[in-house]
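Input: a single structure, listed below in structure tokens.
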Amino acid sequence: MSSDIHQIKIGLTDNHPCSYLPERKERVAVALEADMHTADNYEVLLANGFRRSGNTIYKPHCDSCHSCQPIRISVPDIELSRSQKRLLAKARSLSWSMKRNMDENWFDLYSRYIVARHRNGTMYPPKKDDFAHFSRNQWLTTQFLHIYEGQRLIAVAVTDIMDHCASAFYTFFEPEHELSLGTLAVLFQLEFCQEEKKQWLYLGYQIDECPAMNYKVRFHRHQKLVNQRWQG
């Protein structure tokens, strides 16, 4: 599938405080054309550095900052690190499943996660309607990877699924759990992609200066989009 795009019509937001680097301002470019909002076109846009929030497709377009680097993993070429292999070994008693809808206990887990990890963020206080508006869309297949410890739900990874790739959209988990559940969710998403024979798993944006985001480079065989060229 070609990753080339022709010129598309975009709109620019005003500058506002950055969600990841609070001392900086951010601005995003938003795809305005309705015919770009399809699964096939979104797959091409992902390959060109775009992401979605709800039904909105966007990419960073900041005046003087280029810290947000799109990052993806080549699924057929994945090489797990020693620490990732140890994590999977420790997680042998856990199970995961991909579902079209979230477990009925999702909101209690989501609330604990937001209160513990993102009390100063835009998603606090946690609200069901806000998360539904943020995570759902009308033109793309979105499923939910659930991780269980016995019968207890401990993590949910919202996952967008296209013909040749998947995109890790958002993950929340039991904040006090002893295992690195965010990393584990990506490992299970990679397993899903292998089963479904996907080429890429997109992880969003890598931000080196943001500790909450820079775990993504620990996955070997990743590529980053630099100057509109995938490198790695």
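Using the three backbone atoms N, Cα and C, a Cβ is placed for every residue, glycine included.
Original residues fill every noted site, and no substitution is shown.
A quick note: this is a predicted structure, and the numbers were derived from the prediction, not measured.
Copied from Swiss-Prot, the annotated features are:
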type: MUTAGEN; residues: C18 to S; note: Loss of activity
type: MUTAGEN; residues: Y58 to F; note: Strong decrease in activity
type: MUTAGEN; residues: Y170 to F; note: Almost loss of activity
type: MUTAGEN; residues: Y205 to F; note: Almost loss of activity
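Overlay of Swiss-Prot annotations on the structure.
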residue	record	Cβ within 10 Å
C18	mutagenesis position	19
Y58	mutagenesis position	18
Y170	mutagenesis position	16
Y205	mutagenesis position	20
C-alpha of C18 (mutagenesis position) to C-alpha of Y205 (mutagenesis position): distance in Å? 13
Once the DSSP letters are reduced so that anything not helix or strand counts as coil, what is Y58 (mutagenesis position)? strand
